[in-house]
Amino acid sequence: MKQILLISLVVVLAVFAFNVAEGCDATCQFRKAIDDCQKQAHHSNVLQTSVQTTATFTSMDTSQLPGNSVFKECMKQKKKEFSSGK
């Protein structure tokens, strides 16, 4: 039992050391996730606005743009990845 705990501790420390060596802690990883999701959302919004007519676009709220849901889904996925330790 002690050996399993020791091996687990070594693995956790190795992962932590790798992340520190990469210069990216949890805050850094969270910022990268937000940046990635913002880029995906922006791309979706650009595609949507390029096909909207002026009349329908001016009546749209920003929450109706596809990037809003893309960002939310992306952040949900990133949260799952963080909680699973990937």
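Using the three backbone atoms N, Cα and C, a Cβ is placed for every residue, glycine included.
Don't look for the substitutions in this one, it keeps the originals.
Mutagenesis annotation in Swiss-Prot: Cys24 to Ser, described as No significant effects on binding to the host receptor, induction of cAMP accumulation and erythema formation in host skin; the structure shown retains the original residue. Within 10 Å of the C-beta of Cys24 (mutagenesis position) there are 14 other C-beta atoms, taking all protein chains into account.
For the mutagenesis experiment Cys28 to Ser, the note given by Swiss-Prot reads: No significant effects on binding to the host receptor, induction of cAMP accumulation and erythema formation in host skin. If you take the C-beta of Cys28 (mutagenesis position) and look for same-chain residues 6 or more apart in sequence within under 8 angstroms, you find none.
A mutagenesis experiment is reported in Swiss-Prot for this position, Cys37 to Ser, and the note states: Abolishes activity and erythema formation in host skin. Long-range Cβ proximity for Cys37 (mutagenesis position), meaning a same-chain Cβ under 8 A and a gap of 6 or more residues, is found for Val70, Phe71, Cys74, Met75, Lys78.
Cys74 (mutagenesis position) is surrounded by 20 other CB atoms, counting those within 10 A of its CB over all protein chains shown. Looking at Swiss-Prot, you'll find the mutagenesis Cys74 to Ala noted as follows: Abolishes activity and erythema formation in host skin.
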